[in-house]
Amino acid sequence: MDGFRVAGALVVGALTAAYLYFGGRFSIALVIIVGYGIYCNEASGGSQDSQEKLDLNKQQKKPCCSDKKIADGGKKTGGCCSDKKNGGGKGGGCCSSKGGKKGGCCSSKGGKKGGCCSSKKNIGDNENTATEVEKAVNYPVTVDFTEVFRKPTKKRSSTPKVFSKNSSSNSRVGKKLSVSKKIGPDGLIKSALTISNETLLSSQIYVLYSSLQGAASKAAKSVYDKLKELDELTNEPKLLNLDDLSDFDDYFINVPVENALYVLVLPSYDIDCPLDYFLQTLEENANDFRVDSFPLRKLVGYTVLGLGDSESWPEKFCYQAKRADHWISRLGGRRIFPLGKVCMKTGGSAKIDEWTSLLAETLKDDEPIIYEYDENADSEEDEEEGNGSDELGDVEDIGGKGSNGKFSGADEIKQMVAKDSPTYKNLTKQGYKVIGSHSGVKICRWTKNELRGKGSCYKKSLFNIASSRCMELTPSLACSSKCVFCWRHGTNPVSKNWRWEVDEPEYILENALKGHYSMIKQMRGVPGVIAERFAKAFEVRHCALSLVGEPILYPHINKFIQLLHQKGITSFLVCNAQHPEALRNIVKVTQLYVSIDAPTKTELKKVDRPLYKDFWERMVECLEILKTVQNHQRTVFRLTLVKGFNMGDVSAYADLVQRGLPGFIEVKGATFSGSSDGNGNPLTMQNIPFYEECVKFVKAFTTELQRRGLHYDLAAEHAHSNCLLIADTKFKINGEWHTHIDFDKFFVLLNSGKDFTYMDYLEKTPEWALFGNGGFAPGNTRVYRKDKKKQNKENQETTTRETPLPPIPA
């Protein structure tokens with residue numbers, strides 16, 4: 001090595017001299033010489049270190065691994081490297097040979113309990129030994145032998161199936177990995193491994209579906225019947241309509257039974273439908289930090305069957321089923337069978353039966369299922385796709401996903417009620433005129449009655465509203481509750497917030513008036529219409545913003561109310577006490593209603609079936625807003641009584657009144673609106689209270705309010721509508737009730753621009769409207785149905801007697 005360094009030095013010196021001789025710079029030559037010197041020094045130091053390591057290795061091996069001759073003196077104790085001739089010592093040293101009874105840490109193959117470095121041949125290569133010795137010298141630690149003498153565990157004979165979102169994972173997971181989680185730096189669970197020990201055949205199967213036109217309903221019934229035929233099933237399957245569920249959380253955060261298994265049959269619509277709200281709920285639950293991670297891991301499993309039209313809508317083929325499958329998986333559900341996609345045009349019933357048969361065979365597999373969820377899988381797949389080729393993907397694969405490749409509920413804005421939708425057809429059939437894409441107007445039966453002189457609405461008795469000049473309208477056909485007494489029959493959309501296209505308020509009002517007047521014109525040829533009332537009906541004076549849906553959901557509700565006032569139309573706004581922020585910002589209205597349909601949290605959920613989880617807190621906040629921010633408004637609590645649901649606890653109702661302090665409390669018995677099978681409502685005629693029962697409830701309610709020192713009393717009634725009015729005694733001026741409204745004075749005050757309250761536009765309540773007088777408006781003739789039927793029967797009998805028999809033919 002020294003010879004090479006000398007030769008190198010001579011070469012470098014010669015080159016440097018030649019460089020300087022031909023005019024080179026001295027500084028550069030100096031740098032070259034210094035650099036070469038440093039290089040030689042480093043090379044010399046490295047070789048010296050290597051030699052020291054080898055010497056150290058030899059020194060360490062001598063006492064621990066000496067040969068047979070040196071080990072002759074270790075007969076009794078068996079030295080460090082005692083050999084087989086001398087018995088190796090009874091204790092068997094740390095490097096005892098195969099004769100040792102207890103092989104040490106480096107024993108050979110003869111040791112009964114081989115040590116941590118046992119081997120059939122030599123201990124190892126010199127290089128590995130040198131590295132270990134160096135570590136031992138620099139970092140001296142105590143050697144841990146606890147893992148050395150542990151008995152090896154037996155392997156499982158069978159391994160559960162693993163369903164993973166990451167297809168590249170083929171590892172077999174043992175029984176001990178029943179639950180594992182990976183927690184990210186933000187404290188949230190990024191991945192999890194869950195196991196179901198329930199056998200599929202012993203589970204309780206729920207076939208869940210959503211349907212607008214009946215195809216999905218028939219398909220779900222077919223799946224249900226097919227699964228019901230399985231003799232091996234322990235429990236009979238159950239068939240449920242998603243649209244009839246009062247609370248999705250009972251099934252998709254909690255589970256109805258411990259061994260629940262879901263089979264979802266879902267169509268895909270290009271229009272707004274109840275399925276949109278279901279998907280929105282799943283997405284919110286998956287992204288809600290207040291909801292436990294993976295709540296649906298309590299399920300035995302789930303699978304989804306999607307129905308669609310791959311010919312007409314290839315880009316949206318089964319996209320809602322894909323979304324449901326995605327979000328249920330994100331919530332921790334175990335997919336027991338692949339997502340099914342059936343084209344109803346080309347496949348139809350045959351494909352549904354084929355998918356169901358394969359599902360039935362899968363249910364017979366009793367092996368436990370492990371499902372692996374990894375939140376990073378989506379992002380990793382997206383990165384791989386982004387780094388791949390620029391070829392266009394299949395439209396079926398990208399349908400229903402956002403720009404980032406993940407499912408999103410806000411990727412497309414739909415119309416609330418499209419003209420080609422079943423919802424539009426159902427509403428039209430029920431007598432509504434749909435305005436734009438989300439508003440509606442309908443002529444009230446009391447409007448027809450007053451035009452014919454057969455009576456007026458209860459608002460005439462209680463507040464002086466002329467029914468023949470009142471327009472019932474809603475700027476939002478969607479609602480945030482699914483009340484059991486609602487007459488919408490499940491046809492209207494539901495949502496917690498606005499997610500549709502928005503029509504301008506000017507457009508809604510203009511077309512609402514046109515629609516209302518067109519329906520009034522249809523009354524022109526009806527017998528008994530009073531000409532004077534018919535003429536005035538074409539000048540709308542009042543607008544009841546109720547009808548169906550939730551008007552306060554409309555984003556431009558304040559502008560719409562102001563447009564009504566500009567046309568001299570009063571505003572009667574009804575809300576369901578579920579939107580406190582919108583209620584806080586509402587402008588001046590003629591009268592503000594808040595529906596209080598139950599006095600307790602449990603009963604309110606049972607009656608209103610609200611969509612919000614914090615529905616009770618929202619209602620309480622709305623009551624506080626009425627007492628504070630909106631205390632200048634003329635406020636009314638509206639109670640709809642349903643026997644067997646909310647007529648029990650008057651004390652709890654009094655608590656709510658004490659919290660909100662409304663000016664009036666309007667109590668009305670529920671009206672039965674036909675069959676309730678369409679929207680899952682449990683109401684029958686047995687739940688409709690008689691007028692006497694309503695009076696009894698109102699008297700008990702008033703007594704409880706007075707007992708608490710709240711100044712309320714029974715003021716007016718409309719017995720025909722099963723309706724009574726409790727009013728604050730401040731409206732009883734000089735011993736006379738003033739519950740009616742002076743509408744002309746209201747507009748004078750409104751146009752003046754000055755602040756005013758509800759006490760500034762009062763009008764005396766007429767005698768016929770007071771409690772005890774029935775509330776039937778004069779100038780009308782009440783027609784009793786029983787008498788009408790009796791009279792019609794008598795007229796028919798008279799006609800039969802007077803009509804001569806036809807002549808006998810020749």
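Yeah, the Cβs are placed from backbone N, Cα and C, and that goes for glycine too.
Record features (Swiss-Prot):
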type	residues	note
DOMAIN	205-360	domain 'Flavodoxin-like'
BINDING	211-215, 304-337	FMN binding site
DOMAIN	463-713	domain 'Radical SAM core'
MUTAGEN	C479 to A	Loss of function
BINDING	C479, C483, C486	[4Fe-4S] cluster binding site
MUTAGEN	C483 to A	Loss of function
MUTAGEN	C486 to A	Loss of function
MUTAGEN	E532 to A	No effect
Problem set entry | Residue pair C483 (mutagenesis position), S329 (FMN binding site) - Cα distance, angstrom, rounded | 31
For this session: Please report how many Å separate the Cα atom of S211 (FMN binding site) from that of E532 (mutagenesis position), as a whole number.
Result: 47
For this session: Across the whole of the domain 'Radical SAM core' (463-713), what does the mean pLDDT come to? Round it, please.
Result: 89
Exercise. If you count the C-beta atoms lying within 10 Å of each candidate's C-beta, which of the recorded positions D309, E532 ends up with the smallest number?
Worked result: E532
Seminar exercise, completed: V304 (FMN binding site) falls, by DSSP collapsed to helix, strand or coil, into strand
Exercise. What's the most sparsely packed of the recorded positions V304, A324, C479, C483, counting other C-beta atoms within 10 A?
Worked result: C483
For this session: Between E532 (mutagenesis position) and D309 (FMN binding site), find the distance joining the two CA atoms and give it rounded to the nearest Å.
Result: 55
Seminar exercise, completed: Cβ neighbour count within 10 Å, max among the recorded positions P314, Y319, S329, C486, goes to Y319
For this session: Mind giving me a neighbour count for R334 (FMN binding site)? Other Cβ atoms within 10 Å of its Cβ, every protein chain shown.
Result: 23
For this session: Tell me the Cβ neighbour count for S211 (FMN binding site), meaning other Cβ atoms within 10 Å of its Cβ, over all protein chains shown.
Result: 22
Seminar exercise, completed: binding-site residues D309, Y319, A324, S329, R334 vs C479 (mutagenesis position), shortest C-alpha separation belongs to A324
Problem set entry | For C486 (mutagenesis position), the one of V304, S329, R334 that lies nearest, given that the binding-site residues are compared by Cα | V304
